[in-house]
Amino acid sequence: MKFYTISSKYIEYLKEFDDKVPNSEDPTYQNPKAFIGIVLEIQGHKYLAPLTSPKKWHNNVKESSLSCFKLHENGVPENQLGLINLKFMIPIIEAEVSLLDLGNMPNTPYKRMLYKQLQFIRANSDKIASKSDTLRNLVLQGKMQGTCNFSLLEEKYRDFGKEAEDTEEGE
């Protein structure tokens, strides 16, 4: 597994249909916020599941929660590294995602945290895939709420950019 970012235009497009899609940009953010996540293949759709940095409330999240996957340093569970927010995963078009090149990032605590997150994610990729598949199924069956609307987003995401193409063809 690797880390990816996604285009702001694509995020804006999905937000037209589902306001649970996380923001990638907002004028209230003190620093630009990259939408970084991992790509999961779930029943014929590729999804980007976003990461979030560690926050105090993560301590209250149970490991069994399907809405997210807690991250910590391998072998050091006390060193919390954030979450994968599975409840906010979005179906993607590959042309709108870019590989995050960790090698070209300056050596900062943030980069070191990303490497530790990636190591933990790779070691737990089967658990992450299983949890995300279960979550999607429960949401599609109407048995879980507070997530992105996976069925609506799956219906709409492939139409991204088609309006512009249709306009160009009609000229």
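Heads up, the Cβ atoms here are built off N, Cα and C, so glycines get one too.
Nothing has been swapped: the model has the original residues at all the noted spots.
What Swiss-Prot annotates here:
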MUTAGEN   Y10 to A  No longer confers phiA2 resistance, not toxic in E.coli
MUTAGEN   K20 to A  Still confers phiA2 resistance, toxic in E.coli
MUTAGEN   Y29 to A  No longer confers phiM1 or phiS61 resistance, not toxic in E.coli
MUTAGEN   F35 to A  No longer confers phiA2 resistance, not toxic in E.coli
MUTAGEN   S64 to A  Still confers phiA2 resistance, toxic in E.coli
MUTAGEN   K87 to A  Still confers phiA2 resistance, toxic in E.coli but colonies are smaller
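Fewest Cβ neighbours within 10 Å among the mutagenesis positions K20, K87: that distinction goes to K20. Here the candidates are the mutagenesis positions Y10, F35, S64, K87, and by Cα distance the one nearest K20 (mutagenesis position) turns out to be K87. If you take the CA of K87 (mutagenesis position) and look 10 A around it, you hit none of the mutagenesis positions from Y10, F35, S64. Taking the C-alpha positions, the distance from F35 (mutagenesis position) to S64 (mutagenesis position) comes to 25 Å.
In the three-state DSSP scheme, K20 (mutagenesis position) falls into the coil class.
For the pair Y10 (mutagenesis position) and S64 (mutagenesis position), the C-alpha distance works out to 31 angstrom. For Y10 (mutagenesis position), the Cβ neighbour count at a 10 Å cut-off comes to 22, with all displayed protein chains included.
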